[in-house]
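Residues or ranges marked as S-adenosyl-L-methionine binding site by Swiss-Prot: Arg57, Arg137, Asp155, Ala186. Residues annotated as Zn(2+) binding site in Swiss-Prot: Cys317, Cys320, Cys354, Cys357. Taken from Swiss-Prot, the feature domain 'Trm1 methyltransferase' covers 30-470, and the record attributes it to sequence analysis. For Asp201 to Ala, Swiss-Prot lists a mutagenesis experiment annotated as follows: Abolished tRNA guanine-dimethyltransferase activity without affecting the ability to promote RNA strand annealing activity.
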Amino acid sequence: MYEANMLRLSQRISNAVNHFSTAMMSGASASLTEGSAIIPFSNPNEVFYNPVQQFNRDLSVTAIRAWSETRSKKIVAKSHHRHQLLDQNSELSQENLTKCDTTHDFEKNCSEKTDSTSADNIAGFTILEALSATGLRSIRYAKELPNVKRILANDLLENAVKTIEKNVNYNNVSDIVIPNKGDANAVMHMNKFHYDVIDLDPYGSAAPFLDAAVQSVSKDGLLCITCTDSAVLAGNAYPEKCFSNYGGSSLRSNFCHEQAVRHLLYAIAASAAKYGRAIKPLLSLSIDFYFRVFVQIKAKPVLVKNLQSQSLLIYHCSGCGSFAEQPLGKTSPGRLPGTTKFSNASGPPVSANCEHCGYVHHVGGPLWGGPLHDAEFLKKMRAIAEDLDPEVYGTKRRILGMLALADEELPDVPFYFVLSQICSVLRSQSPPQNIFVSALLNAGYRVSGSHAKSNAIKTNAPWSFVWDVLRSWIKDHPVKLENISKTSAGAAILEKTPTAEVDFTFRPDSEFASKKEGYTRYQMNPTENWGPKSKPGKRTIAEVDSKS
């Protein structure tokens with residue numbers, strides 16, 4: 001089933017790419033359709049479109065819907081509470097007060113106070129797409145999201161703004177989408193606390209826009225942010241660039257994709273903290289060749305105090321790949337009831353050399369150490385995604401699969417390891433994943449997969465037990481010792497005897513639920529040279545602008 005689903009999805013994306021390429025090459029007027037939007041074009045330089053990113057846009061529509069519905073309920077509840085106070089002050093009858101006693105009753109029975117139209121007006125919201133290009137994303141938001149009052153589709157290039165205006169008029173959403181020419185940072189700085197949703201989808205890093213975005217978004221507003229600079233965020237070739245852009249140094253590791261997401265979240269949190277604002281990650285994903293996060297901004301300075309304890313360093317062994325987290329702060333109950341004491345954390349969690357293999361550690365971070373996702377938000381998104389029309393949302397099955405993976409991740413366990421990689425340290429064949437997971441579960445530890453990598457494992461088991469599991473496995477599945485260098489990390493680990501009792505008895509819950517549900521969980525590369533596209537016509541557009 002998994003292979004069939006992946007084949008169908010790959011074929012669909014490949015067809016979309018081929019169709020688009022053929023249309024571009026024909027020289028005649030053509031159009032592309034994605035979701036509810038239609039983008040006409042007659043010149044390939046007019047449009048910057050990557051069909052592989054349809055998943056990004058489908059997912060974003062789903063996420064904003066989940067956020068807006070939750071927001072609407074809170075706004076209606078507050079409105080109801082105000083009506084109750086007014087009713088009490090006006091000495092209305094007890095019958096009316098009882099009738100409107102709860103938000104549920106208010107929504108169902110108090111249409112004389114707040115009908116559906118006025119409720120929608122109360123819960124309406126604004127969106128800024130700061131780097132709009134063709135306006136495709138803004139048009140989809142206007143046509144597919146309820147209660148959107150206004151969308152500002154901004155771009156710096158004159159030709160891009162003209163294209164946005166043409167596409168907006170073609171899709172009949174000019175009453176909602178307003179094309180705008182301007183610098184993204186300037187637009188956000190001129191409108192502090194103004195936009196309820198800000199979408200940043202730059203070509204490369206979003207770092208230059210974070211400071212303005214955390215100020216421009218409204219209280220409890222939503223930031224939807226993409227970064228495609230994976231070589232910086234997820235590699236080890238540019239740790240100095242990662243540090244200057246995101247405030248933390250990157251490491252070469254098997255968990256590099258989650259590391260990248262946590263670097264981005266840390267950068268957003270650090271930017272917001274300067275203005276007395278805190279972040280609440282709702283959904284944070286490593287997807288294909290980019291990273292996409294949905295973060296709610298909380299205007300509560302008291303929450304900013306938690307950032308120290310939510311930040312961490314990571315110690316990563318250069319030999320065996322084991323790792324340990326070092327929080328930068330800690331919290332404890334204060335002297336008075338309901339208060340919290342904030343203090344520095346103690347450390348380090350490791351010695352200079354790895355206790356398992358003797359190799360040195362490399363240090364990465366700081367990074368975000370809190371949860372990547374919000375459980376209630378994921379539940380809401382999954383419910384919405386189930387009802388999506390697959391004809392409109394072509395990546396529906398993958399959305400469901402990605403959300404299922406995120407939902408089952410251990411929320412309090414940063415980072416993962418890859419079973420085949422740690423087995424390669426010992427020159428051992430890998431045990432079946434369900435058998436390895438069963439051994440961890442039988443010992444009382446918690447285990448999950450990760451959305452970021454297909455064969456990743458997250459667990460609260462200590463590394464000493466992980467190596468004991470593999471040493472016990474090797475007893476029945478011997479390795480060729482002549483293939484292991486005596487100075488290697490693997491030799492040092494195998495020299496030790498297991499100290500824990502390991503039970504490999506199979507457990508049904510060792511199969512992750514997301515796999516059983518049969519969703520499309522991990523995307524295979526559907527086309528050649530798959531990844532972020534170059535900016536077509538950038539030089540032509542720049543030349544046109546210079547001549548105008």
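Even glycines carry a Cβ here, placed using N, Cα and C.
The shown structure was predicted, so the numbers you read here are calculated from the model rather than taken from an experiment.
Here the domain 'Trm1 methyltransferase' (30-470) has a mean pLDDT of 91 out of 100.
The two recorded residues, Asp155 (S-adenosyl-L-methionine binding site) and Asp201 (mutagenesis position), have Cα atoms 12 Å apart. Just so you know, of the binding-site residues Ala186, Cys317, Cys320, Cys357, the Cβ with the fewest other Cβ atoms around it within 10 Å is the one at Ala186. Ranked by CA distance from Cys320 (Zn(2+) binding site), the recorded positions Arg57, Arg137, Ala186, Asp201 have Asp201 at the top as the closest. Between the candidate binding-site residues, Arg57, Arg137, the densest Cβ environment within 10 Å is the one around Arg137. Taking the mean position of the Cβ atoms of Cys317, Cys320, Cys354, Cys357 as the Zn(2+) site, the remaining residues of that chain whose Cβ falls within 8 Å of it are Ser318, Gly319, Gly321, Ser322, Glu355, His356, Gly358, Tyr359, Ala489, Ala492, Ile493. Secondary structure from DSSP puts Cys320 (Zn(2+) binding site) in coil. Proximity of Cys354 (Zn(2+) binding site) to non-local residues of its own chain (separation of 6 or more, Cβ distance below 8 Å) is seen for Cys317, Gly319, Cys320, Ser322, Val360, His361, Ala489, given in sequence order.
Residue environment of Asp155 (S-adenosyl-L-methionine binding site) contains 24 other Cβ atoms, counted within 10 Å of its Cβ in all protein chains. In this entry, Arg57, Arg137, Asp155, Ala186 make up the residues listed for S-adenosyl-L-methionine, with the farthest two CA atoms of the set 25 Å from each other. According to DSSP, Cys354 (Zn(2+) binding site) sits in a coil region rather than a helix or strand.
Mapped onto three states, the DSSP output places Asp155 (S-adenosyl-L-methionine binding site) in strand. Sequence-distant neighbours of Asp201 (mutagenesis position) (same chain, 6+ residues apart, CB-CB distance under 8 A): Asn56, Glu129, Leu131, Arg137, Cys224, Ile225, Thr226.
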